[in-house]
Amino acid sequence: MAERTHFMELALVEARSAGERDEVPIGAVLVLDGRVIARSGNRTRELNDVTAHAEIAVIRMACEALGQERLPGADLYVTLEPCTMCAAAISFARIRRLYYGAQDPKGGAVESGVRFFSQPTCHHAPDVYSGLAESESAEILRQFFREKRLDD
């Protein structure tokens, strides 16, 4: 459990960093054999790319670093429940385990919304563990959007 907490803490660092760059504060860390292979926050505004979610970024970085298109045996830690696009990427990458913090009833696609991994079109479903650092993950998002509303 201490290892899981450590990796989620790194994802929270990435989320905070994303928020400081005026990105929606979501962070992700990809781990293989107990080693961090990639870590990132959202980069959609920085790259002007709607697909530059934290999950997609770490999958791309890890595939490049390892020289392979799939990541069997890898674990992904994310501060927010992945959306449909990210859930599909997780499936295609053959991620072994997904750990996420806060649920996303509006945009999530794992235990909310379309429940992507339960669909017959899903090729691979990771083991899913939700609620890891849930309150911290949710608070980072709440604070970010609270400040956005004050700025408007």
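From the backbone N, Cα and C atoms, a Cβ is placed for every residue, glycine too.
What Swiss-Prot records for 2-111 is domain 'CMP/dCMP-type deaminase', and it gives sequence analysis as the kind of evidence. Averaged across the domain 'CMP/dCMP-type deaminase' (2-111), pLDDT in this predicted model comes to 98.
Classification of HIS53 (Zn(2+) binding site) by DSSP places it in coil, neither helical nor stranded. Residues annotated as Zn(2+) binding site in Swiss-Prot, with experimental evidence given as evidence: HIS53, CYS83, CYS86.
Within the same chain, the residues at least 6 positions away from GLU55 (mutagenesis position) whose Cβ sits under 8 Å from its Cβ are ALA28, LEU76, VAL78, PRO82, CYS86, ALA89, ILE90, listed in sequence order. According to Swiss-Prot, the mutagenesis experiment GLU55 to Ala carries the following note: Lack of activity.
Taken from Swiss-Prot, the feature active site, proton donor applies to GLU55.
In the three-state DSSP assignment, the secondary structure recorded for ARG94 (mutagenesis position) is coil. Within the same chain, the residues at least 6 positions away from ARG94 (mutagenesis position) whose Cβ sits under 8 Å from its Cβ are ARG70, LEU71, PRO72, HIS124, listed in sequence order. For the mutagenesis of ARG94 to Ala, Swiss-Prot gives this note: 220-fold decrease in activity. The structure shown keeps the original residue.
Looking at Swiss-Prot, the entry for mutagenesis of PHE144 to Ala says: 800-fold decrease in activity. Around the Cβ of PHE144 (mutagenesis position), a 10 Å sphere holds 19 further Cβ atoms from the protein chains shown.
For the mutagenesis experiment PHE145 to Ala, the note given by Swiss-Prot reads: Lack of activity. If you draw a 10 Å sphere around the CB of PHE145 (mutagenesis position), it holds 13 other CB atoms from the protein chains shown.
Here the residue is the original one, but Swiss-Prot notes a mutagenesis experiment at this spot, ARG149 to Ala: 800-fold decrease in activity. DSSP gives ARG149 (mutagenesis position) a helix state. Within the same chain, no residue at least 6 positions away in sequence has its Cβ under 8 Å from that of ARG149 (mutagenesis position).
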> What are the non-local neighbours of CYS83 (Zn(2+) binding site), defined as same-chain residues 6+ apart in sequence with CB under 8 A from its CB?
Replying inline: HIS53, ASP104, GLY107, GLY108, ALA109
> Once the chains shown are all counted, how many other Cβ atoms turn up within 10 Å of the Cβ of HIS53 (Zn(2+) binding site)?
Replying inline: 26
> Helix, strand or coil at CYS83 (Zn(2+) binding site), per DSSP?
Replying inline: coil
> For Zn(2+), what surrounds HIS53, CYS83, CYS86 with a Cβ no more than 8 Å from their Cβ centroid?
Replying inline: ALA54, GLU55, ILE56, PRO82, THR84, MET85, ALA87, ALA89
